[in-house]
Amino acid sequence: MAPGTKKKSDMAKFTFYKDRLMTFKNFEYDRDPDAKCTSQAVAQAGFYCTGPQSGKCAFCNKELDFDPEDDPWYEHTKRDEPCEFVRIGKLDDSELTINDTVRLSQTAMIMTKLFEHEMMINNLSNHSSSDALFDQLKKVPNTASTTKSNSRRGK
């Protein structure tokens, strides 16, 4: 990647229904003609596929295991965690405004970073020696400014 360019967030690609739906290849309940909880319903409720009966919201990082009779939208809305997708409440992409789309994409990027930082903290806390911790910290990119002040003023 060229210097100064930013990698697109992994979760931002799930802003739209069609992209979330594409993640459901072998969703178990799609084979059940009586199931209310289909891949279409789960994707429409804001989830991408994480397993044969589960999905994760790109906008609140909530992962749920579903039953065939579940209503994915209801299950999503009854969770305590605040979710931007639930707050906006538009299950049809054609109803999303540009502002809605930007907010969802930004939220997905923030949630990706939050998840990455939580994973890094968990990994760091699992290291027992200070040498192992130091090795992990060396791998973290330095985001602090490295420019020096050109001020000629005295102290």
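Cβ from N, Cα, C; glycine included.
Original residues only.
Neighbour density for HIS76 (Zn(2+) binding site): within 10 A of its CB lie 22 other CB atoms from the protein chains shown. The annotation Zn(2+) binding site is assigned in Swiss-Prot to CYS57, CYS60, HIS76, CYS83 on the grounds of sequence analysis.
Quoting Swiss-Prot on the mutagenesis of CYS83 to Ala: Abolishes the interaction with csc-1. Counting every protein chain shown, the number of other Cβ atoms lying within 10 Å of the Cβ of CYS83 (mutagenesis position) is 19.
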Length of the line joining the Cα atoms of HIS76 (Zn(2+) binding site) and CYS83 (mutagenesis position), in Å: 9
Inter-residue C-alpha distance, CYS83 (mutagenesis position) and CYS57 (Zn(2+) binding site) (nearest angstrom): 9
For CYS60 (Zn(2+) binding site): intrachain residues, at least 6 apart, with Cβ closer than 8 Å: ARG79, GLU81, PRO82, CYS83, GLU84, PHE85, VAL86, MET111
